[in-house]
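For reference, the structure is listed below as structure tokens.
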Amino acid sequence: MGLMLIDWCALALVVFIGLPHGALDAAISFSMISSAKRIARLAGILLIYLLLATAFFLIWYQLPAFSLLIFLLISIIHFGMADFNASPSKLKWPHIIAHGGVVTVWLPLIQKNEVTKLFSILTNGPTPILWDILLIFFLCWSIGVCLHTYETLRSKHYNIAFELIGLIFLAWYAPPLVTFATYFCFIHSRRHFSFVWKQLQHMSSKKMMIGSAIILSCTSWLIGGGIYFFLNSKMIASEAALQTVFIGLAALTVPHMILIDFIFRPHSSRIKIKN
């Protein structure tokens, strides 16, 4: 699968703008540690984080189609949770499914020819069962979109409805990687930065947040660069780049989602209630 210039630009956006949003995870972890041995505990958390990411990365190459399915599923929840928390509505799960499924369910199906090639590169072969499962996801997503759109229009939350509709049309007309990069970088990552900065500015120093984010971003880029050059010795540049970016992103999403959606958001909510 050859990539156009616009596709390379989209991948660059994902790597240099989207990926760093997860680099704040060290500052997030540090902010939740209250004991005196904060550095030692932070090191332990980061080690577990790295082990989870590495384990998923290795599992991907043993069970690629299954791993891709898991990546799509957790991305629906992770993206949807971030969008819901940014602009809550009455129907929580239709909101999560509708927004989280745009780039993970709707995009693959509406751009099936292009995404089939992408999935084949990521899994080293065809994935017919995955497409059958995506059709089931699409049914759930369609119901979620209908319920969510009705509720947002009924309650006059027009900006939420228009964002969803705009993304649906973008996925229809734009190249798949452009749609993904647009959502991942300028909606999901921007909201994540805003949420984390707001939560941490009273708990952590700005220097520590920025410094740790820079260190982890640079480390991720160096590791990713090494993986890319290794893969490029075995396959063409475009395929090596796609595997590096998306399999690497999937591996990092697992510990990132656990930390953000299952630990940090509930932790932040408890602090907000106490205050």
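Cβ from N, Cα, C; glycine included.
Keep in mind the model shows the original residues, not the substituted ones.
These features come from Swiss-Prot:
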- His21, His78, His188, His192: Fe cation binding site (BINDING)
- His21 to Ala: 3% of wild-type activity (MUTAGEN)
- His78 to Ala: Loss of activity (MUTAGEN)
- His188 to Ala: Loss of activity (MUTAGEN)
- His192 to Ala: 5% of wild-type activity (MUTAGEN)
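Taking the Cβ of His78 (mutagenesis position) as centre and 10 Å as the limit, one finds 22 other Cβ atoms among all the protein chains shown. Across the structure, His192 (mutagenesis position) and His78 (mutagenesis position) place their CA atoms 11 angstrom apart. Sequence-ordered, the extra residues of this chain that approach the Fe cation site, with Cβ no more than 8 Å from the Cβ center of His21, His78, His188, His192, are Gly18, Gly22, Phe79, Ala82, Phe184, Ser189, Arg191, His256, Ile260. When Cβ atoms from all protein chains are considered, those within 10 Å of His188 (mutagenesis position) total 22, not counting its own. Highest local Cβ density among the mutagenesis positions His21, His192 belongs to His21, counted as other Cβ atoms within 10 Å over all protein chains shown. Rounded to the nearest whole angstrom, the C-alpha distance between His21 (mutagenesis position) and His188 (mutagenesis position) is 9. When the Cα atoms are compared, His78 (mutagenesis position) and His188 (mutagenesis position) turn out to be 9 Å apart.
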